[in-house]
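Written below as C-alpha cells is the structure these notes are about.
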Amino acid sequence: MEVERVQAIASLSHSNGTIPAEFIRPEKEQPASTTYHGPAPEIPTIDLDDPVQDRLVRSIAEASREWGIFQVTNHGIPSDLICKLQAVGKEFFELPQEEKEVYSRPADAKDVQGYGTKLQKEVEGKKSWVDHLFHRVWPPSSINYRFWPKNPPSYRAVNEEYAKYMREVVDKLFTYLSLGLGVEGGVLKEAAGGDDIEYMLKINYYPPCPRPDLALGVVAHTDLSALTVLVPNEVPGLQVFKDDRWIDAKYIPNALVIHIGDQIEILSNGKYKAVLHRTTVNKDKTRMSWPVFLEPPADTVVGPLPQLVDDENPPKYKAKKFKDYSYCKLNKLPQ
C-alpha cells in the first residue's frame with residue numbers, strides 16, 4: 001500500500017493554499033480559536049547544575065506536580081552535539097522520498113520503529129500534520145539498525161554519542177524525581193525498568209502548513225512513557241494545557257524539554273502529573289523535534305510505589321504490564 005506522506009501533501013497544499021479535509025480539526029481543537037494569548041505563566045526552567053541539591057530537587061518536584069513539564073539548562077549535553085543531532089535528522093528528511101521509504105515501518109509490524117506517518121486515523125477520522133522516524137537508541141540489546149538511516153553517513157555516530165550523554169541526564173532526573181517523592185534516589189528508575197529502560201528516539205517533521213489555524217501537528221495527549229526528554233528546533237509549536245487553557249512553550253536554545261509521562265504519574269500515585277500537550281504547525285517554516293521516550297521493558301509491571309501507598313493514600317492506578325498499558329492506550333481502550 002502506497003502511503004501518502006505529509007511532506008508530499010504539504011508541497012501540493014502550498015501551491016493551492018488549502019489543506020485536505022481530513023487535516024482540518026473540529027472547531028474545539030483548532031489552534032486559532034483555542035490558543036490563549038493573554039499573560040500566562042511560563043513553563044518552569046531549571047538549572048540542572050544548581051550546586052544546592054535540595055533546591056534542585058524541590059524545583060523539579062514542584063514543576064512535576066504543578067505542570068508535568070519543565071525545561072532544563074546546563075544539562076551537560078554539548079550544544080554542538082545537539083546541533084549535529086538536529087542537522088543529521090533534518091538531512092534525513094530532506095532526502096529523496098524513495099530513499100526515506102527504505103526505512104519505512106513494515107505494514108504488519110507490532111513495533112513503532114521506522115519511518116512513517118500516523119496510519120491509524122483518530123476517533124473522528126482526522127489526521128495529524130506530521131511525518132516521523134522512530135528507532136531505539138539504548139540499550140544495545142534493543143537497537144535495530146535496520147531503522148537507522150545510512151544517510152547522512154554521520155547519522156549513527158551522532159545518535160550513539162547523543163544517547164551516551166542522554167543516559168547521564170536521565171539518571172540525574174530519575175534521582176531528583178525520586179528524592180522529591182521522599183524515597184531513595186534509585187527507586188523510580190528501578191521501578192521503571194532499571195538499566196533495561198528503553199530509549200526510543202522519535203524525530204517529528206512538521207512541514208509548512210498553509211492553514212496552521214485549522215490543523216495540528218500532534219493532537220492533545222499525554223506520553224505513555226515514564227519520562228520524555230525532547231530537543232525542539234527554533235520553530236515554536238509545543239503547547240501545554242494549564243489552568244484550562246492552551247499556552248505556548250517558550251523556545252530556549254540548547255535547553256531540554258522534560259515531560260512527565262504516564263508511567264511516572266502511576267509510580268508516584270498521582271503526585272506527579274503527566275503533561276497534556278499538543279503541537280501546532282507553522283505557515284512558512286518546518287518545525288522539528290527530537291523526543292526520546294524512556295519506556296519500561298514490555299513485561300515490566302508498573303503500579304504505584306508501595307512506599308507511597310497506605311490507608312490514607314490508597315492506590316489510584318492499577319498495576320499492569322507496560323505492554324498491556326500501551327496496547328490499551330494506543331487502541332483507546334479503558335485502562
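Glycine too: its Cβ is placed from the backbone N, Cα and C atoms.
This is the original sequence, none of the listed changes applied.
Worth saying up front: this structure is predicted, and the values here are computed from it rather than measured.
Among the sequence features in Swiss-Prot, the mutagenesis site GLY68 to Ala is noted as follows: Reduces activity 95%. In the three-state DSSP reading, GLY68 (mutagenesis position) counts as coil.
Sequence-distant neighbours of GLY68 (mutagenesis position) (same chain, 6+ residues apart, CB-CB distance under 8 A): THR222, HIS259, ILE260, GLU265, TYR272, LYS273, ALA274, VAL275, LEU276. Annotation of the mutagenesis experiment GLY68 to Pro in Swiss-Prot: Results in complete loss of activity.
Positions annotated as domain 'Fe2OG dioxygenase' by Swiss-Prot: 196-296. Secondary structure of the domain 'Fe2OG dioxygenase' (196-296) per DSSP, as helix, strand and coil residue counts: 7 helix, 45 strand, 49 coil.
For PRO207 to Gly, Swiss-Prot lists a mutagenesis experiment annotated as follows: No effect. Listed in sequence order, the residues of the same chain lying 6 or more apart from PRO207 (mutagenesis position) and placing their CB within less than 8 Å of its CB are VAL6, GLN7, ALA10, SER11, TRP129, ASP131, VAL281, THR286.
In the structure as shown, the Cβ atom of HIS277 (Fe cation binding site) sits within 10 Å of 23 other Cβ atoms. Feature annotation from Swiss-Prot assigns Fe cation binding site to HIS221, ASP223, HIS277; the stated evidence is sequence analysis.
For the published mutagenesis GLY261 to Pro, Swiss-Prot gives the following note: Results in complete loss of activity.
For GLY261 (mutagenesis position), the same-chain residues 6+ apart in sequence whose C-beta sits under 8 angstroms from its C-beta are THR222, ASP223, LEU224, SER225, ALA226, LEU227, THR228, ALA274, PHE293, LEU294. Under its mutagenesis annotations, Swiss-Prot gives GLY261 to Ala the following note: Reduces activity 95%.
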Inset, instruction - Have a look around ASP223 (Fe cation binding site) and count the other CB atoms within 10 A of its CB, chains all included. - result: 25
Inset, instruction - For HIS221 (Fe cation binding site), list the number of other Cβ atoms lying within 10 Å of its Cβ atom. - result: 14
Inset, instruction - For the recorded Fe cation site, whose residues are HIS221, ASP223, HIS277, find every other residue on that chain with a C-beta no more than 8 angstroms from the centre of their C-beta atoms, and list them by sequence position. - result: VAL218, ALA220, THR222, THR228, HIS259, GLY261, ALA274, VAL275, LEU276, ARG278
